[in-house]
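Database features, via Swiss-Prot:
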| type | residues | note |
| --- | --- | --- |
| BINDING | ARG347, TYR377, TYR385, HIS463 | chenodeoxycholate binding site |
| DOMAIN | 264-488 | domain 'NR LBD' |
| MUTAGEN | LYS370 to Asn | Increases affinity to CDCA and transcriptional activity in response to CDCA; when associated with I-388 |
| MUTAGEN | VAL388 to Ile | Increases affinity to CDCA and transcriptional activity in response to CDCA; when associated with N-370 |
Amino acid sequence: MVMQFQGLENPIQISLHHSHRLSGFVPEGMSVKPAKGMLTEHAAGPLGQNLDLESYSPYNNVPFPQVQPQISSSSYYSNLGFYPQQPEDWYSPGIYELRRMPAETGYQGETEVSEMPVTKKPRMAAASAGRIKGDELCVVCGDRASGYHYNALTCEGCKGFFRRSITKNAVYKCKNGGNCVMDMYMRRKCQECRLRKCKEMGMLAECMYTGLLTEIQCKSKRLRKNVKQHADQTANEDDSEGRDLRQVTSTTKFCREKTELTADQQTLLDYIMDSYNKQRMPQEITNKILKEEFSAEENFLILTEMATSHVQILVEFTKKLPGFQTLDHEDQIALLKGSAVEAMFLRSAEIFNKKLPAGHADLLEERIRKSGISDEYITPMFSFYKSVGELKMTQEEYALLTAIVILSPDRQYIKDREAVEKLQEPLLDVLQKLCKMYQPENPQHFACLLGRLTELRTFNHHHAEMLMSWRVNDHKFTPLLCEIWDVQ
């Protein structure tokens with residue numbers, strides 16, 4: 001198949017060979033302007049053609065294209081008599097063509113990433129984020145620490161032990177009643193006490209998301225820790241009340257400055273929110289499943305239409321992400337297809353928790369359970385929605401998380417991971433500051449948000465299994481879903 005992206009000038013066509021999957025859908029009760037396109041097959045466009053893309057440059061040279069809502073509200077299943085009749089070109093070529101945006105329409109301001117030198121650096125796994133210098137000791141066992149792993153300063157041994165324990169959901173039993181004093185010797189003798197000490201010292205399962213806790217963030221964490229230690233030491237040494245007061249005032253001012261967005265970060269956030277808010281699901285799709293009760297087959301068709309709208313929203317939002325169209329076109333496709341499932345579930349979680357009228361969440365769950373989808377997949381889906389709801393996320397956090405999901409540098413088939421990471425890092429920095437601003441009493445809120453992204457990754461597997469069962473039962477999908485999910 002060929003995915004066709006078009007811009008303001010000449011369309012660009014790219015073959016899609018990457019395999020992905022999915023579906024987990026919740027309607028959104030907002031109406032939008034209809035668009036005119038989607039991903040479909042096309043006869044032309046060799047993969048090896050010269051795409052004439054500009055090389056990656058920092059955000060001060062990245063255009064912020066004008067955002068226009070382009071979501072279709074029409075139905076693919078019009079021939080079944082279940083939906084209103086729509087024009088035949090509803091899924092014609094061109095709706096989902098990504099095109100280069102002219103630089104003159106873009107935002108020319110600088111962000112923090114533009115101040116960083118564009119140099120090569122080694123890739124870091126999430127667990128090894130934040131290398132350190134000196135002879136710091138592991139807070140768990142006292143061995144020499146290698147860096148900040150899962151939110152705590154630990155050695156390589158405790159990092160690996162914590163990762164294995166969480167991944168395998170391991171349950172250990174202490175022979176001494178849980179009273180072991182953890183050190184380099186005892187860490188090999190008592191796993192229960194070692195895991196408990198890991199958690200007591202701040203290690204978080206939520207941080208096990210590849211690429212999100214970057215070296216920059218860990219440096220910021222150490223900087224804040226050093227400033228706090230310095231402030232405490234100065235306060236203890238000073239007997240003068242006036243000097244104590246000046247120190248406290250200075251420290252307070254520093255902390256306040258660190259939790260305010262810079263002008264460039266605010267501009268970036270405003271742009272992301274403008275793009276995010278202009279992509280909404282047609283209201284009539286919501287009304288279908290909430291106002292009437294249908295057969296399992298009809299419910300499945302409605303859910304398929306919802307999924308199609310979600311993918312349309314994803315493509316339009318992705319096209320507008322700052323810097324996205326400076327990436328290699330094959331990387332653009334890999335990011336889009338790789339994030340389709342996770343972005344859909346994340347948007348659905350927002351709708352489920354914030355957009356549905358009172359009492360409709362339970363009704364929606366009931367209708368989806370009657371669509372023929374196995375409870376094996378539905379139960380974790382709604383558990384995820386509810387766990388996200390418990391975090392009391394703002395719309396800004398939903399929008400930034402969605403952008404972070406899309407710009408994940410560890411997707412399969414990505415050729416230039418460093419370029420993708422450079423686009424993702426400013427979004428992570430903004431999200432981290434917002435967490436401190438909105439929930440200052442909860443210092444772990446940022447880590448909890450990243451933990452939801454870890455949970456999202458599991459839905460790729462669930463969705464692949466769902467697709468397999470649907471294909472066995474000969475369920476049909478729209479051309480866009482077949483393209484984005486690689487359904488033959």
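Placement of Cβ uses the backbone N, Cα and C atoms for every residue, glycine included.
Unsubstituted: the structure retains its original residues.
From a predicted model like this one, the values you see are computed outputs, not experimental measurements.
Projection of Swiss-Prot feature records onto the structure.
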{"residue": "ARG347", "record": "chenodeoxycholate binding site", "Cβ neighbours (10 Å)": "28"}
{"residue": "TYR377", "record": "chenodeoxycholate binding site", "Cβ neighbours (10 Å)": "16"}
{"residue": "TYR385", "record": "chenodeoxycholate binding site", "Cβ neighbours (10 Å)": "22"}
{"residue": "VAL388", "record": "mutagenesis position", "Cβ neighbours (10 Å)": "26"}
Within the predicted model, mean pLDDT of the domain 'NR LBD' (264-488):
81
